[in-house]
Amino acid sequence: MPSGFQQIGSEDGEPPQQRVTGTLVLAVFSAVLGSLQFGYNIGVINAPQKVIEQSYNETWLGRQGPEGPSSIPPGTLTTLWALSVAIFSVGGMISSFLIGIISQWLGRKRAMLVNNVLAVLGGSLMGLANAAASYEMLILGRFLIGAYSGLTSGLVPMYVGEIAPTHLRGALGTLNQLAIVIGILIAQVLGLESLLGTASLWPLLLGLTVLPALLQLVLLPFCPESPRYLYIIQNLEGPARKSLKRLTGWADVSGVLAELKDEKRKLERERPLSLLQLLGSRTHRQPLIIAVVLQLSQQLSGINAVFYYSTSIFETAGVGQPAYATIGAGVVNTVFTLVSVLLVERAGRRTLHLLGLAGMCGCAILMTVALLLLERVPAMSYVSIVAIFGFVAFFEIGPGPIPWFIVAELFSQGPRPAAMAVAGFSNWTSNFIIGMGFQYVAEAMGPYVFLLFAVLLLGFFIFTFLRVPETRGRTFDQISAAFHRTPSLLEQEVKPSTELEYLGPDEND
């Protein structure tokens, strides 16, 4: 029998589809406000780069006193700026280790509520940094908002995945990525010089991140806790029943609870795993490797190099209005995330991920060719725009949304929090490497920098083709049980796997 309230067998063997209730909509919307902040703080640092660097220089001059001040050395300015960008990822790396602990201790909903303290503190520090003439405050604020985003990157997919019906789990899981890209787009638009990207208003631009945090603080108390957490982890049948009634809109949820009881009995043989226990578990080795590689495929694809440095990339490519081209990329980003929302339950996770990786690889090669020929063929600047827009579009078809929620699908309730922590750490570590190192690698490799990403994308495509299963339409229990019945990834003969052969139809289907 399928586990969880997501899929419930009917008398004729066909599972009825749970309707979308107002409570479910409110809960998902409230949760993904955190993802909106995550995206906003990825994109907000890009457009005002020059005015923030000017502020850094003014602070540097002011600290030297009136006698013989000299401008900040270019190397020091580059390091300060790279740190301002990349410290966001350091915060995410550190906090991602706490996802499992906090989500088990406080619960999914309360953990998201408490997490907003970091968002308010980080946003306040960034907003007041210029008035205090302190680039250290801005860097600390970026660190705190990164720590907030690190927790969000695990808590939101976990919560949404546990409250979503099976037939909508992919689409609702993709809303996490949609909120991220909308946040990026909002930051890019507000960062224009005609709006908040000015020498006097950039602190307001960075500080606005406190607004969605405050809205989430208002809305989340009206949302139910995950019934899976309440019943399976906390053994609270009454609150779990109440939560299920609100989420499903059904007066009788006894069938759902029966399935949760069945899953709980199975999980009593599989206690919640600590991080070290998960890393040492042969049973979970295969899904863990898949989860980590999928996270690496997202970050090492080069997408955040485009988000962090898109304006300077367009300038290098000879685009006349790079800020507007960057916003164009943000619009493409949002539109194709919506496409992914519509396709993920039809085409499946694996197919979309493969399509996205292949398309990004082709666009990275096209971008390299355009940059190489730019001096001889000025029209190549338009080709570079098409290449970056295509790069972003294919990212949002697959590598953008798929890795986050597929990790939650690959693990049962016991190891899921620890698995989200490992996946989050992998994602944030690679994010930090790109954020800190891309500027230096781009200077060293010149037009060939995107060729490096093309090679990585090809490697991730091959891994996905050979090893990543299709999870569409499967319950958490089915997917987890399938991995328990197969040998470790390291012990298997390498062969293409369009769908795990042991993920056959449930006998009640």
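Cβ atoms are placed via backbone N, Cα and C, with glycine included.
Here the structure is a predicted model, which means the values were calculated and not measured.
What Swiss-Prot lists as D-glucose binding site is GLN177, GLN298, GLN299, ASN304, ASN333, GLU396, TRP404, and the listing cites similarity to another entry. GLN298 (D-glucose binding site) carries a helical DSSP state (H, G or I). Taking Cβ-Cβ distances under 8 Å and a sequence gap of 6 or more within the same chain, the neighbours of GLN298 (D-glucose binding site) are PRO399, GLY400, PRO403, ASN427.
What Swiss-Prot says about the mutagenesis result for CYS223 to Ser is this: Loss of palmitoylation. In sequence order, THR23, LEU26, ALA27, SER30, ALA31, LYS109 constitute the residues six or more apart from CYS223 (mutagenesis position) in its chain with CB-CB distances below 8 Å.
Largest CA to CA distance in the D-glucose binding set (GLN177, GLN298, GLN299, ASN304, ASN333, GLU396, TRP404): 17 Å, whole number.
Listed in chain order, the extra residues whose Cβ falls within 8 Å of the Cβ center of the D-glucose site residues GLN177, GLN298, GLN299, ASN304, ASN333, GLU396, TRP404 are ILE180, VAL181, ILE303, PHE395, PRO399, GLY400, PRO401, PRO403. Less than 8 angstroms from the CB of ASN333 (D-glucose binding site) sit VAL181, ILE184, LEU185, VAL392, ALA393, PHE395, GLU396, each of them six or more residues away in the same chain.
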